[in-house]
Amino acid sequence: MTFKACIAIITALCAMQVICEDDEDYGDLGGCPFLVAENKTGYPTIVACKQDCNGTTETAPNGTRCFSIGDEGLRRMTANLPYDCPLGQCSNGDCIPKETYEVCYRRNWRDKKN
């Protein structure tokens, strides 16, 4: 009986997810990836809260964690060297610094890791 109840709950949750999905609420899944820097543990954090994607502007949701260095700041960083990056939070397409810094890295995934 418990197994049947679990199956019923899982089925109901799946049905609710299908009913609630809406591309306008959750953003275009086919959009462009935001550029990221990583912290010491490899956690990726976006470096800009707004970007151009094939002629349209994409904006990260308010409250998203970000490093306020911008795409150009990331491009100027030397790969795999530590930098102190200002940690912030996205607000209306801008990364607002929170007066805290975190060590961050630009990774070059094309490099071979020995």
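Each residue, glycine too, has its Cβ placed from N, Cα and C.
Just the original residues are modelled here, none of the noted substitutions.
For the mutagenesis experiment ASP23 to Ala, the note given by Swiss-Prot reads: No effect on binding to CCL3.
Looking at Swiss-Prot, the entry for mutagenesis of GLU24 to Ala says: No effect on binding to CCL3.
In Swiss-Prot, a published mutagenesis experiment is listed as ASP25 to Ala, annotated No effect on binding to CCL3.
For the mutagenesis result PHE34 to Ala, the note given in Swiss-Prot is Significantly reduced binding to CCL3. Less than 8 angstroms from the CB of PHE34 (mutagenesis position) sit ILE46, VAL47, ALA48, GLN51, GLU58, ALA60, each of them six or more residues away in the same chain.
Record note (Swiss-Prot) on the mutagenesis of ASN108 to Ala: Significantly reduced binding to CCL3 and significantly reduced inhibition of chemokine activity. Classification of ASN108 (mutagenesis position) by DSSP places it in coil, neither helical nor stranded.
Quoted from Swiss-Prot, the note on mutagenesis experiment TRP109 to Ala is: Significantly reduced binding to CCL3 and significantly reduced inhibition of chemokine activity.
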Where does PHE34 (mutagenesis position) sit in DSSP terms: helix, strand, or coil? coil
